[in-house]
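Record features (Swiss-Prot):
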- G19, V20, G21, F22, R23: substrate binding site (BINDING)
- 8-92: domain 'Acylphosphatase-like' (DOMAIN)
- 200-376: domain 'YrdC-like' (DOMAIN)
- R23 to E or H: Loss of activity (MUTAGEN)
- R23 to Q: Diminishes activity (MUTAGEN)
- C109 to A: Loss of activity (MUTAGEN)
- C159 to A: Loss of activity (MUTAGEN)
- H475 to A: No change in activity (MUTAGEN)
- H479 to A: No change in activity (MUTAGEN)
Amino acid sequence: MAKNTSCGVQLRIRGKVQGVGFRPFVWQLAQQLNLHGDVCNDGDGVEVRLREDPETFLVQLYQHCPPLARIDSVEREPFIWSQLPTEFTIRQSTGGTMNTQIVPDAATCPACLAEMNTPGERRYRYPFINCTHCGPRFTIIRAMPYDRPFTVMAAFPLCPACDKEYRDPLDRRFHAQPVACPECGPHLEWVSHGEHAEQEAALQAAIAQLKMGKIVAIKGIGGFHLACDARNSNAVATLRARKHRPAKPLAVMLPVADGLPDAARQLLTTPAAPIVLVDKKYVPELCDDIAPDLNEVGVMLPANPLQHLLLQELQCPLVMTSGNLSGKPPAISNEQALADLQGIADGFLIHNRDIVQRMDDSVVRESGEMLRRSRGYVPDALALPPGFKNVPPVLCLGADLKNTFCLVRGEQAVLSQHLGDLSDDGIQMQWREALRLMQNIYDFTPQYVVHDAHPGYVSSQWAREMNLPTQTVLHHHAHAAACLAEHQWPLDGGDVIALTLDGIGMGENGALWGGECLRVNYRECEHLGGLPAVALPGGDLAAKQPWRNLLAQCLRFVPEWQNYSETASVQQQNWSVLARAIERGINAPLASSCGRFFDAVAAALGCAPATLSYEGEAACALEALAASCHGVTHPVTMPRVDNQLDLATFWQQWLNWQAPVNQRAWAFHDALAQGFAALMREQATMRGITTLVFSGGVIHNRLLRARLAHYLADFTLLFPQSLPAGDGGLSLGQGVIAAARWLAGEVQNG
């Protein structure tokens with residue numbers, strides 16, 4: 001029984017506690033325990049005020065936390081009631097600086113799915129069903145706190161039945177901000193060549209078109225997809241032709257996860273519901289053109305009610321690729337989709353719930369390795385490593401490709417969704433809108449801006465235009481620091497040896513790096529060695545035409561290169577003009593690029609087209625070719641000369657070794673890993689360092705990663721896992737470097 005006193009307790013709960021049904025959960029728990037007081041949302045999380053002792057309440061709070069919630073901390077302090085409460089209530093949300101976490105969009109929960117499929121339920125076959133445990137979150141928020149008036153759902157006044165659920169603390173839709181039903185909520189429309197249908201008729205029109213082998217644009221949670229029957233080779237070929245996407249792999253949505261490996265099924269059925277890369281053998285019904293020349297395919301399960309309704313009726317795999325023109329950002333509005341995709345889609349399945357934030361599908365490997373972090377994961381906050389405290393607000397702009405930006409403040413960082421290539425005007429507009437919204441949501445005003453060392457980057461130009469103090473960070477230092485931060489390497493953890501492998505990034509003194517061994521801590525980066533610098537004939541064209549890189553390698557390392565059949569792809573080109581340009585240094589900058597080295601080897605083995613249709617195409621084909629070989633004894637090495645890998649020796653041995661192409665592809669990966677491992681071991685041993693870090697886009701190569709781990713098994717190895725190894729994680733690395741320098745007094749608090 002409560003004491004007759006005005007003394008109580010105030011609990012400050014921080015973590016992922018808004019938009020997850022946390023207040024109704026607290027209310028219900030208080031009712032069960034006969035507690036008196038109140039609960040509310042504010043900018044700092046959830047505040048609970050109790051009249052009674054909170055011990056039992058706290059135990060059950062942790063034990064029965066809602067499925068989408070996460071409690072990071074609970075602080076308690078005495079509270080004096082001006083008037084003792086006689087019940088437990090939910091107070092109106094308040095504002096304040098946003099230190100709480102916003103919840104990512106979540107896949108349809110089992111309860112809503114069952115309700116949607118039950119005849120007689122008022123939301124039977126309703127494609128926008130949701131509750132506190134599932135549905136859109138980040139993609140519908142316009143401002144904080146997370147209440148319906150601050151979301152796109154403000155346009156849909158609740159009907160009496162939904163309003164009753166929304167206000168009933170015992171209902172799972174209590175304070176579920178996206179709650180809706182057929183009477184008061186969003187509805188479907190079908191648009192196709194003058195045809196128009198609504199609601200169930202719209203759904204059936206789309207299903208009929210898909211069964212006929214047509215292409216349908218479908219509005220989802222964070223953007224549009226282009227869909228077609230993934231078994232129908234003609235439909236897939238038509239989609240590729242119309243979208244100008246000849247070879248880039250297409251993601252596929254499966255009706256069920258039957259037959260997939262357990263690890264893949266577990267990832268597919270999480271609330272994040274990402275695309276998961278699995279071996280093609282697990283989905284034999286797909287046509288050959290889904291992921292040509294690769295041994296993996298990206299699969300996903302329905303993640304929203306509309307997708308469930310489609311797949312339940314079709315019972316076949318659907319291509320679900322991003323709804324955009326090639327090289328352009330995916331559409332998020334009906335008007336944009338109808339304009340951009342009219343030459344691709346045969347019909348449009350749209351709805352009238354706006355999308356505030358574009359959110360692409362996240363992509364992970366079966367192992368859990370993150371390749372693209374977006375829907376379902378963003379904007380989950382990331383804890384900064386031990387030692388990072390009271391960091392001032394820092395805006396980190398990332399790289400120009402696979403861009404994300406990062407907000408750093410206090411002891412947390414928030415990484416944006418994948419935004420893409422900043423050279424595109426449409427993506428620049430979406431980037432600015434995403435930043436504006438994130439700053440609004442988190443009440444974030446940066447005190448300084450961090451950008452990449454490349455002065456020509458769009459992001460570097462933006463940093464200079466922001467009229468704030470700026471800090472420059474080397475590209476590969478940021479790669480290494482991002483991996484350190486992911487693994488919670490302490491601020492005072494000391495030095496590590498890092499291997500950063502990618503296409504190119506700006507290094508010291510304007511050098512172009514891409515295959516580097518570094519001594520790194522959060523504040524410092526020392527170059528120790530790596531690949532030798534080789535010309536990039538034609539500049540940016542070298543990233544699109546692998547044969548150019550083979551020519552550059554041959555001119556540098558293979559005197560008699562024209563005698564080898566492996567150079568046929570070069571000899572078919574007008575190579576002599578390029579050779580003179582390289583000799584004179586005309587549009588042929590030097591770069592120690594691991595990505596371009598992969599392209600050269602792929603060209604030599606004939607597994608790369610003359611001109612690539614997507615980034616990484618040659619390297620992915622080379623990895624797939626190598627993966628078909630399960631290891632081989634070979635004579636190929638990359639010894640070290642002055643801390644650089646000796647590529648002249650590699651090419652001489654490799655070109656003169658006669659073996660099947662898959663064995664030669666495997667030997668390249670193995671020799672490269674062995675060469676880098678020996679360099680890292682030598683540099684670490686002489687400094688007494690036992691921890692090695694790996695990052696950069698090339699580290700996504702599973703075979704290279706495995707061979708590096710094999711040769712360095714006696715060290716502590718840190719590989720990226722929950723953040724992308726490539727540029728998608730770069731902005732976090734920029735953030736922790738900037739924060740470490742500020743905490744050390746090297747940067748003035750602007």
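The backbone N, Cα and C atoms fix where each Cβ goes, glycine too.
Over all protein chains present, the Cβ of F22 (substrate binding site) has 27 other Cβ atoms lying within 10 Å.
Fewest other C-beta atoms within 10 angstroms, among the binding-site residues G19, G21, are seen around G21. When the mutagenesis positions C109, C159, H475, H479 are compared by Cα distance to V20 (substrate binding site), the shortest distance belongs to C109. Each of V17, Q18, P24, F25, P66, L68, A69, V103, T132, H175 belongs to the same chain as G19, V20, G21, F22, R23, is absent from that list, and has a C-beta within 8 angstroms of the C-beta centroid marking the substrate site. Each of the recorded positions V20, C109, C159 was scored by how many other Cβ atoms lie within 10 Å of its Cβ, and the smallest score goes to C159. When the mutagenesis positions R23, H475, H479 are compared by the number of other CB atoms within 10 angstroms of each CB, R23 has the fewest.
In the three-state DSSP reading, H479 (mutagenesis position) counts as helix. For the domain 'YrdC-like' (200-376), the model's pLDDT averages out at 97. Of G19, F22, R23, all annotated as recorded positions, the residue with the shortest Cα distance to H475 (mutagenesis position) is G19. A distance of 36 Å separates the Cα atom of C109 (mutagenesis position) from that of H479 (mutagenesis position). Secondary structure of the domain 'Acylphosphatase-like' (8-92), assigned with DSSP and counted as helix (H, G, I), strand (E, B) and coil, comes to 20 helix, 35 strand, 30 coil.
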